[in-house]
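As written in Swiss-Prot, here are the features:
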BINDING   ARG515, VAL516, PHE517, GLY518, SER519, TYR520, ALA521, LEU522, VAL523, LYS534  ATP binding site
DOMAIN    509-791  domain 'Protein kinase'
DOMAIN    859-989  domain 'Guanylate cyclase'
MUTAGEN   GLY647 to Asp  In n1930; loss of chemotaxis to volatile odorants
MUTAGEN   GLU904 to Ala  Probable loss of cyclase activity. Loss of chemotaxis to some volatile odorants
Amino acid sequence: MLKSLLIIVIVFLHRELCDGIQLILFDNWPSAQNVCASAVADATANGQCTTKSIQKHLELLTVIILLKLFGVFHRINQQHGCSGDNSVKSASYAINAVASRTSGELDFVFVGPTCTTDIRTIGDFAEIWKSPVIGYEPVFEARGVQELTSVINVAQFSVGGVAETLVFLMKELEQVEITLVGSVKVLPNGLSLSNDLRSYNEIMNSFKIREYVEVDENDVDWTKVDQKIKRGARMIVVCADFYDIYSAFYNIGIRSLSGFRFIIVVILNKPPDEILNQPNVKNLLYGSNAFIISPLQEQYSDAFSIMQDVIPNLADDQFTTFLRIYHACYAYCVGSVNGAETQTDNYHTAMSGKAVTTKYGTFTFDNSGSVLTNYAVFTINPAEMTFESILTLKSVAKSCDTYNCFQLSPNKTSDLLWTLKDMDPPDDCVAKSSCVNYIPHIIAAVVIVTIIVIAIVIIVKQRRHKLNIYKLTWKVPKESLKIIVNKNADAKMQRELENRASNTDNAAALTSRRRVFGSYALVGTQRAEYVQFKQIRKINFPETTLDYLYSLKQLQHDNLAKFYGIQVNDDIMTMTILHTLVERGTLEEFCLDRDFGMDDTFKSAFMRDILKGLQYLHKSSIGYHGHLQASTCLIDINWVLKLTLYGVSNFMSDQLDAENIKVPEQAAHMITYPQYVCFPPEHIREYDDSGKQPPRVVRGSPKGDIYCVGMIFYMMVEREDPYHLIHSVERPNATLIKQILNENHMPRITDDYRQENMLLEMCKECWDRNPDKRPTIKKLIESISTVYPLSKGNLVDQMIRMSEKYADELEQMVAIRTADLADAQMQTMRLLNEMLPASIAKDLKNGLIMPPRSYESATVMFVQICDFNALMKRSSPEQVIAFLNDIYDQFDTVIKRHDAYKVETTGETYMVASGVPHENEGRHIFEVAEISLEIREISYIYVLQHDKNYKLRIRIGFHAGPIAAGVIGIRSPRYCLFGDTVNFASRMQSNCPPNQIQTSEITARLLFDSHEYKFVKRGIVHVKGKGEVNCYWLNEHLHEETEPPLPPMTPVPNPLRRGSIVPLQKA
């Protein structure tokens, strides 16, 4: 009572001293005054507040000072929340008394109060005083929106808005009833979401509430709550008006309810970033796939940052309240500047439909004086654990009915969880709490069965592996092994050197280059390189050795020469280790040959090949190479580097140590001295400086392989032997061995700046005496990529990139070289397209992988030149080559006019296919028929330049059917065809008489319906592998304009009618 009297006295004194109090702020937070002052200041700066309003704001601050002098806070409501003595109502009565004494000369605009119930009380008095109330907390007025016209609300939330949003969500999910869950107690602002929502629905009857569950957080039996919820509707609507939201959600069990296929909906009166921002609450909601209905606050984080400029210590749960206070004070100015003064009717009219723009965004009033609020339905984004909008509903003003002056316009932003409507409803046992969860039992059974299956698979694989070990697949029988000694090796070597010296064409020299072998082995029909020892006694291999040799036999890699096996324990008393023979040359020969231009392309490709093969070995069960030298790096015919003699050095050392074998006395040194000093010091054995005995086999290890890689890379970069000992095979230098072992001696590296210096520094790291400090293969690969950035991939890839590089360089040259550039580009693409079909070549060039595939129907044709061997005997090689080039070029010209592809030419045979890789919808048979007729016409008129009397005769056969095709080969890819259709077409050609085009009856019938082709029935022909086949000859294409003469025909005996040619009889 004393408080009310003080307020009356203070207001009366201010009335006598000042022009009047216009703005009264109800709030119990000290920062509210700053926010309100900020709003008035911003409105003034934006020209939305009158000079009189500014004076009134200053008068408000004066009243605040007077209140403080009397020991009374400037906020009329002194209580926290909405409990205790109702001071707001007391203050309202006091102000009413002052207003009565001043006979209406004192006008008021009320902002607030915090309690929603008190807004109704203040609003009722304001109706009498004709003073407007700007509320910033949501109010549900059961009497209707037109019954409280003195209240203008900026709360940006309404019970009707969330109710209509819920109705729309229910329609989308095809639900007609809900279970409503809320707190018995109200929120600090006096709002009870669940009670107001139920009251609204009782009036509007928008949906059916099957169960209404009120929860008293201080005294609750959660078991009963759980049973009541499960007996209710499938859609459970939880109003988040709890003091401890996490505990309430956890005890309600929203995650388990979601597991029972209930639909969880959470309703908030503020944005989720403010109420549900705790990580544990987010995790709980994400696990339940809950929908969250709340007001939509655009750019929440930006607005929060702006508010922190006014209130530095702003808490997460205070933002919306202060934002509403700001909007209320700002609206006070906007109403005043529009001439509304402080009269209720004028203020209400001025603000209806008004759009107000502030630094926090724009808000618009409807016709009832309430702010139009947009709503959203959120879910939890699992990737970032943030709130993601899946549905927004925009409020649009409309003519007011009893409770709403707006309608919602929905917009779906995601279809993430709308599939919930297709899920089955909860089981009946859920409501009875009688469900039995069999999932743990099923999981346990699955785990046990899986363990048993895995154990069985492991046991079977181990047993099968053990059986394979004892099959001795690596053992080469002596009967299939034959050693071939090349007695003319020295003479061949001399001729090879002379050819290299005399051949100035580097490309031709590289193509023709071959190794000269003193001897080699034949394993069956396959040639192999070998290392042979004299066997002293029979060797008993333990199981570990058998397993090792079996694993060695199973190795398969593009950069490894195949390990054939070992011949051992035979009566010839030798042990022979065999690998695939690679003919072109060793890396050592190429490195030391100064005439060979080893540019960055070759270096990078060979280095990568070495590391790829070595990486495969290190990751396999073999684990090492052991004999890695430039001489054991072999270059094959396709310029692919392959490693040989891998994984056997430790095996050979063990047998030598056990004296089971020995090096033959007359055999050449297995390891030359220049190779010996390039092995890692930790594996070098003592060397016989007398030179009478060859070095022992050196053991190997993965770290030792890295040391040898450094030596090989040094040789490739410097193009010389690391220790300049290439001619020191006969007399070793024992001093050098001791320097390497004891003085850390290593190859000399100059200080000259070069691009490859980084690689040489990496070589020095490879030679570190501590094996653990040597670089890894991955690091070596990275160094190669750094040193040779433009050389990547294998040689085929690099050749393509080199062509593109050269093309780019040529384009920048002067006009005189433009023609050369175009020619180089044309030749590059022509060569590529000769190897592969154009579409396949293009895809491979773009780095795509071309998997093999099958074609339902395609046509394959073979053309063979008759009497080719006789022609070769009476012609020189140059004349034969010129003839083949000439005739095949004419054939190629025919192919280019049709949808077909030349697969390959082999001697006198020419192979064509249509329908692959480009499927032409059945046109392939007609394309090949046309090609065959045109090629035969060429043969009729062809004149051989060096033999004018020679008559060219050809055999043509084709067949249509299913086919398989794919790119074979990685280093030298070719597009190959497979299948019975290819074999059948080949048989048609081989069984065909000269100057005829032969096909089977099955293929001929594909051309019958066109009525454009004339066939002759040959009859039954015995075809190898096919049996008796009814064959036809294709004679001509019946064109409309003219009919070309029939080709000459060679009578062939027919099994059905001898000496006759039977016209085709269509079925």
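Using the three backbone atoms N, Cα and C, a Cβ is placed for every residue, glycine included.
Every position carries its original residue.
Known features from Swiss-Prot, placed on the structure.
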residue: ARG515; record: ATP binding site; CB count, 10 Å: 18
residue: PHE517; record: ATP binding site; CB count, 10 Å: 17
residue: SER519; record: ATP binding site; CB count, 10 Å: 14
residue: ALA521; record: ATP binding site; CB count, 10 Å: 23
residue: VAL523; record: ATP binding site; CB count, 10 Å: 20
residue: GLY647; record: mutagenesis position; CB count, 10 Å: 24
residue: GLU904; record: mutagenesis position; CB count, 10 Å: 15
Mean predicted confidence [pLDDT] for the domain 'Guanylate cyclase' (859-989): 91
By Cα geometry, the one of the binding-site residues (ARG515, PHE517, SER519, ALA521, VAL523) nearest GLU904 (mutagenesis position) is ARG515
Could you give the maximum C-alpha to C-alpha distance in Å for the residues ARG515, VAL516, PHE517, GLY518, SER519, TYR520, ALA521, LEU522, VAL523, LYS534 that bind ATP per the record? 26
ALA521 (ATP binding site) and GLY647 (mutagenesis position), distance between Cα atoms, whole Å: 20
Which of the three DSSP states, helix, strand or coil, fits GLU904 (mutagenesis position)? strand
